[in-house]
Amino acid sequence: MVTRERAENRDGPKMLKPLVEKRRRDRINRSLEELRLLLLERTRDQNLRNPKLEKAEILEFAVGYLRERSRVEPPGVPRSPGQDAEALASCYLSGFRECLLRLAAFAHDASPAARSQLFSALHGYRRPKPPRPEAVDPGLPAPRPPLDPASPILGPALHQRPPVHQGPPSPRLAWSPSHCSSRAGDSGAPAPLTGLLPPPPPPYRQDGAPKAPSLPPPAFWRPWP
């Protein structure tokens, strides 16, 4: 039993080593395939269309592409927003073009009319898009256009004035210390305040009903004294 267990333990690493090696090769192949597609989108080199391209050639293309990019754009130099926008637009067009090429390989079975309609609609997305308007903060009120005085809405409102009330002045507004002092200075005596202050309120009973003020008895005409 002990000899059998030792034999299985010795065969374990031998069985795992080929599996690990296979996984490592699969990872390398996947990364190289992705690198080939990325270089094809950026460089548009027809040699990169071959899916069976040698691994060494893919790596040489990658080194040449990085060397060219570092020569055009030195490291450490900040990029402007315009350059970033151009790079994004170029990336978008390259990827879209690659998708169209892949779609064309599957569109041969469709009818010519359907294929033409599909590609004409897809090619519309390759046109440059107009710049977007500036974003407006939804929390801020929308700007109002300036009003023209000659407009039919604003013109009559400017020329028409509200009617001025010609009634007697309010007692509170008519009486003021300066007004009383000016009147007293003109006549030499203090001006009476009759008519300038509001009349006192009528007396109220305890039950809440107002008490009528006492009036003198009515005068009757008599022929005798």
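Even glycines carry a Cβ here, placed using N, Cα and C.
Per Swiss-Prot, domain 'bHLH' is recorded for 12-69, and the stated evidence type is sequence analysis. The domain 'Orange' annotation in Swiss-Prot covers 92-122 and rests on sequence analysis. Among the mutagenesis results in Swiss-Prot, Lys14 to Arg has the note: No loss of repressor activity, somite segmentation disrupted at later stages. The residue drawn here is the original one. Swiss-Prot gives this note for the published mutagenesis Lys22 to Arg: Loss of repressor activity. Quoted from Swiss-Prot, the note on the mutagenesis of Arg25 to Trp is: Loss of repressor activity. Experimental mutagenesis is annotated in Swiss-Prot for Ile58 to Val, with the remark: No loss of repressor activity. Mutagenesis annotation in Swiss-Prot: Lys129 to Arg, described as No loss of repressor activity; the structure shown retains the original residue. Among the sequence features in Swiss-Prot, the mutagenesis site Lys211 to Arg is noted as follows: No loss of repressor activity.
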Packing count at Lys22 (mutagenesis position) (other Cβ atoms within 10 Å of its Cβ): 10
Euclidean distance between Cα atoms of Ile58 (mutagenesis position) and Lys22 (mutagenesis position), Å: 21
Arg25 (mutagenesis position), number of other Cβ atoms within 10 Å: 10
Distance from Ile58 (mutagenesis position) back to Arg25 (mutagenesis position), taken between C-alpha atoms, in Å: 16
Helix-strand-coil residue split for the domain 'Orange' (92-122), DSSP-based: 24 helix, 0 strand, 7 coil
Number of other Cβ atoms within 10 Å of the Cβ of Ile58 (mutagenesis position) across all protein chains: 18
